[in-house]
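A.B. asks: Per Swiss-Prot, the features are:
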type	residues	note
ACT_SITE	Ser424	active site
ACT_SITE	Asp691	active site
ACT_SITE	His721	active site
VARIANT	Gln129 to His	In strain: Norwegian Landrace
VARIANT	Ile148 to Val	In strain: Large white and Norwegian Landrace
VARIANT	His160 to Arg	In strain: Large white
VARIANT	Gly296 to Ala	In strain: Norwegian Landrace
VARIANT	Gly329 to Ser	In strain: Norwegian Landrace
VARIANT	Asp623 to Glu	In strain: Large white and Norwegian Landrace
VARIANT	Pro644 to Ser	In strain: Large white
Amino acid sequence: MDLRTMTQSLVTLAEDNMAFFSGQGPGETARRLSGVFAGIREQALGLEPALGRLLSVAHLFDLDAETPANGYRSLVHTARCCLAHLLHKSRYVASNRRSIFFRTSHNLAELEAYLAALTQLRALAYYAQRLLAINRPGKLFFEGDEGITADFLREYVTLHKGCFYGRCLGFQFTPAIRPFLQTISIGLVSFGEHYKRNETGLSVTASSLFTSGRFAIDPELRGAEFERIIQNLDVHFWKAFWNITEIEVLSSLANMASATVRVSRLLSLPPKAFEMPLTADPKLTVTISPPLAHTGPGPVLVRLISYDLREGQDSEELSSLVRSEGPRGLELRPRPQQAPRSRSLVVHIHGGGFVAQTSKSHEPYLKSWAQELGVPILSIDYSLAPEAPFPRALEECFYAYCWAVKHCGLLGSTGERICLAGDSAGGNLCFTVSLRAAAYGVRVPDGIMAAYPATMLQSAASPSRLLSLMDPLLPLSVLSKCVSAYAGGEMEDHSDSDQKALGMMGLVRRDTALLFRDLRLGASSWLNSFLELSGHKSRPNLVPTEEPMRRSVSEAALAQPEGPLGTDSLKYLTLHDLSLSSETQDTPELSLSAETLGPTTPSAVNFLFRPEDAPEEAEARDDISTKEEKVYSVRAAFPEGFHPRRSSQGAIQMPLYSAPIVKNPFMSPLLAPDSMLQTLPPVHIVACALDPMLDDSVMFARRLRSLGQPVTLHVVEDLPHGFLSLAALCRETRQAAALCVDRIRFILNPPGPATPAGPTTPPV
C-alpha cells in the first residue's frame with residue numbers, strides 16, 4: 001500500500017471512529033477515544049506531505065540504484081510502520097467497538113501511545129526537511145556553519161521520548177525481535193534502580209530481576225523511567241549495564257548454546273617492540289612499538305578461537321602467552337590430531353561504544369564464524385574508555401594486528417589472506433588500524449568487513465541520527481556519552497574505592513543482605529502492582545473517581561481540561577509553551593546557556609553539533625541565543641499550529657564540544673583526506689536500515705566509491721544496531737549474520753587468482 005492510500009484509509013477510519021465515540025454521550029472514556037482519533041486524523045494529514053517530499057528526493061542520497069538506503073528513507077519507513085500500526089488498530093476498533101469483549105482501556109492506552117509516537121515522527125520529518133534544504137547536494141551530514149545544528153540541539157534534546165520506550169517499543173523492527181527489546185528495556189530500568197549502590201555485578205543483576213515486576217506491567221512507567229535514565233545517568237552506568245554479559249554465569253549460559261571449538265584461549269601479548277618488513281621493500285623494516293598512550297607500555301589481550309586444532313596453536317611459545325581465565329574442567333576428549341595451518345586469518349575487533357564489552361561477550365558468534373569459515377580468528381580485547389581514551393584502543397589494536405601478521409604461524413595460519421572484521425566501534429577501529437598500517441608502510445589487510453560501523457564521530461546532524469530519538473539501543477545521549485568518553489571528555493569514576501576497602505567477604509555479606517532485602521521488596525512491589533492492575537480492570541468505569549498517586553503518561557496528557565488532547569499538559573511542554581517563558585515564570589527558558597545545558601566542559605560530545613559551530617564556547621552560546629533565534633527561529637521549525645511533545649525530564653546535559661580531536665581521521669575516518677582513504681583495502685560494509693549510524697556507512701561508501709576504491713554496501717532491513725550479538729535470536733538476525741560471514745569469505749577466497757596484499761612473514 002502506497003503512502004497516500006495508507007494515509008487516506010487511516011483518515012477515513014479515524015473519522016468514522018471519531019463520529020461513533022462522539023455520539024456515545026458525555027462520558028470521559030468516549031471523549032478521550034473521540035479525541036485520540038481526532039488527533040490521529042490531524043497528525044496523519046500533516047505527516048503525509050512531509051514524508052512525500054522526503055521520499056521524492058531520497059534516491060539522490062543512495063550509494064547506487066541497487067542499494068536504496070539512507071536516513072531519509074529510514075525515517076519514511078519508520079513513519080509508515082507507525083501509520084500501519086494505527087491503521088490496523090483503527091480497523092480493529094471499528095470492527096469490535098460494539099462488542100462486550102472490547103477492551104476499551106487497553107485499546108485507548110495503545111492508541112494514545114502511538115498517537116504520541118506519530119506526533120514525534122512528524123516533528124522528525126520536519127527536521128529532516130530542514131536538513132534537506134540546507135545540506136549540500138548528495139551530503140547526508142550537515143557541513144555548513146549557519147548554526148542549524150545549534151537549532152537542532154535546542155529543539156531536539158527536549159523532545160519527548162518516553163512514548164517510544166513504552167507500548168511502542170521497537171515497533172519499527174521485525175516482530176521477532178520486539179520481545180527481546182522489551183526484556184532489555186525492563187532490565188535497563190530495573191538495573192538503573194540499583195546502580196550506584198556499591199553492589200557487585202551479579203548482585204545488581206539478581207536484584208534487578210526480582211524488582212522489575214512493575215516495569216513489566218506498566219509500559220508508561222517503563223517508558224518514563226527509560227527516558228530519565230538515558231538523559232541523566234553517565235557513561236559508567238552504560239558501561240556497567242552493557243558488561244552484564246561479561247558475568248561468568250551469563251557468559252557460560254551463552255557459550256552453552258554456541259558452537260563447540262577446539263581452541264578458545266586468552267593470550268597476553270607482552271609490550272615488546274618488534275620489526276616488520278615494509279611493503280614497498282621487504283628488505284627494510286620498521287619498528288612496531290607497544291602501546292604507550294595514557295598509561296604507558298602494557299600487555300594487549302587477545303583471544304584465539306579455532307574450530308580445529310591447527311599446527312602452531314599448541315606450541316610452547318604460544319602456551320607461554322596464555323592467560324588463565326579461572327579453573328577449567330577436566331578435558332575428557334582425546335587429544336585431536338593437528339590440522340594443517342590455514343591459509344587465512346581473521347583479526348576481529350569487537351564493538352561496545354569504545355566503553356564496554358570484550359571478546360568474551362562476542363565469543364558466541366565468533367565460534368560460529370570459526371566453524372563456518374574454517375579459519376582461526378584472533379579477537380582483540382583493547383582497553384576501554386573512559387579509563388583509556390583515544391588513541392589507546394587504536395594503538396593496542398594496531399599492535400595486536402601487526403603481531404598477528406608477524407606471528408601468524410603461532411595462530412595456525414600461513415597468513416596468505418588476512419581479513420579485518422569488526423562491528424560498530426570495532427568497525428571504526430578496523431578502518432583506522434588499516435590506515436595506520438598504510439601510514440607505517442607495513443602490510444594492510446586483504447579486506448575489511450565492517451558491520452554497522454561508526455565512521456563519523458564528529459558532531460553533525462544527519463537524517464539517520466534522528467532515529468536515535470526512538471532507538472532503545474542507541475539513544476542520542478548514550479551516543480554522545482560514549483564518544484565523549486573515547487575522546488577523553490569523561491573522567492574515570494572512582495566510586496568503587498569503597499568496594500575495594502570492604503574486601504571480598506565484606507562484599508559477599510553486604511550483597512547477600514541487599515539481595516534478600518530486594519527480594520522481599522520486589523515481591524511486595526510486584527504483588528501490589530498486580531493487585532492494582534486487577535482492581536483497575538474490574539472497575540466498570542475506566543476513569544477512577546479519585547486522583548491516583550501516579551498516572552500514566554498518556555492519562556496525564558489527556559486528563560487536562562483544556563482541549564480534547566490536553567495540549568497544555570506539563571508532561572508535554574510544547575515549543576510554544578517554552579517560547580512564552582517570559583510570560584510564565586514557572587516555565588523553564590529553553591536556551592543553550594550554561595544554566596540550561598550544564599558546565600562548559602568537553603564531557604558530552606553530541607551528535608548534532610560540529611566543533612566549527614563553537615570555536616569559543618562562551619561566544620557560541622551568546623551568538624546562538626541571539627542571532628540564531630532570528631535566522632532559525634524556534635517557531636519556524638514547524639507549521640502553524642503544530643507543537644511536538646516535550647520531555648518532562650529537561651534538557652540533556654550536552655554542552656558544545658570544541659575539541660579538534662573528534663576531527664582526527666584516526667577517530668572519524670569519514671573525514672580522512674583522499675590520500676589516506678586511497679590506501680584502504682577493499683571494504684565490505686553491512687549496515688542496518690534503522691540504525692542511527694546508517695548515514696555513516698552510506699557516506700563512507702560513497703566517499704570510497706568516488707575515489708575509485710573497491711567497496712560494497714549491504715543494508716539489512718528491520719534489524720537494530722548490534723544484530724551480530726543477537727544472531728541466535730531469530731531467522732532475520734541469523735540471515736544478517738550469515739551475510740557478514742559471506743563478506744568475510746569473499747575476502748578470504750576472492751574470485752580469480754588471489755595475490756597477497758603484501759609480503760608474508762614465514763610462519764613462526
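Note: Cβ is positioned from N, Cα and C throughout, glycine not excepted.
At each noted site, the model still has the original residue.
Looking at the shown structure, what environment does each listed feature sit in?
C.D. replies: Listed in sequence order, the residues of the same chain lying 6 or more apart from Ser424 (active site) and placing their CB within less than 8 Å of its CB are Gly351, Gly352, Gly353, Ala451, Tyr452, Pro453, Ala454, Met693, His721, Gly722.
A coil conformation is recorded for Asp691 (active site) in the three-state DSSP classification, outside any helix or strand. Other Cβ atoms within 10 Å of the Cβ of Asp691 (active site), summed over all protein chains shown, number 27.
Just so you know, the Cβ of His721 (active site) picks up 24 other Cβ atoms within 10 Å once every protein chain is counted.
Within the same chain, the residues at least 6 positions away from Gln129 (variant position) whose Cβ sits under 8 Å from its Cβ are Ala50, Arg53, Leu54, listed in sequence order. Gln129 (variant position) falls within a helical segment according to DSSP.
His160 (variant position) falls within neither a helix nor a strand when secondary structure is assigned with DSSP, and so counts as coil.
Cβ contacts within 10 Å of Gly296 (variant position), excluding its own Cβ and spanning all protein chains shown: 9. Gly296 (variant position) falls outside any helix or strand according to DSSP and counts as coil.
Other Cβ atoms within 10 Å of the Cβ of Pro644 (variant position) number 23 in total over all chains.
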A.B. asks: Gly296 (variant position) to Pro644 (variant position): how many Å between their Cα atoms?
C.D. replies: 50
A.B. asks: Just how many other Cβ atoms lie inside 10 Å of the Cβ on His160 (variant position)?
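C.D. replies: Cβ-Cβ neighbours of His160 (variant position) within 10 Å number 27.
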A.B. asks: Between the Cα atoms of His160 (variant position) and Pro644 (variant position), what distance do you get, rounded to the nearest Å?
C.D. replies: 8
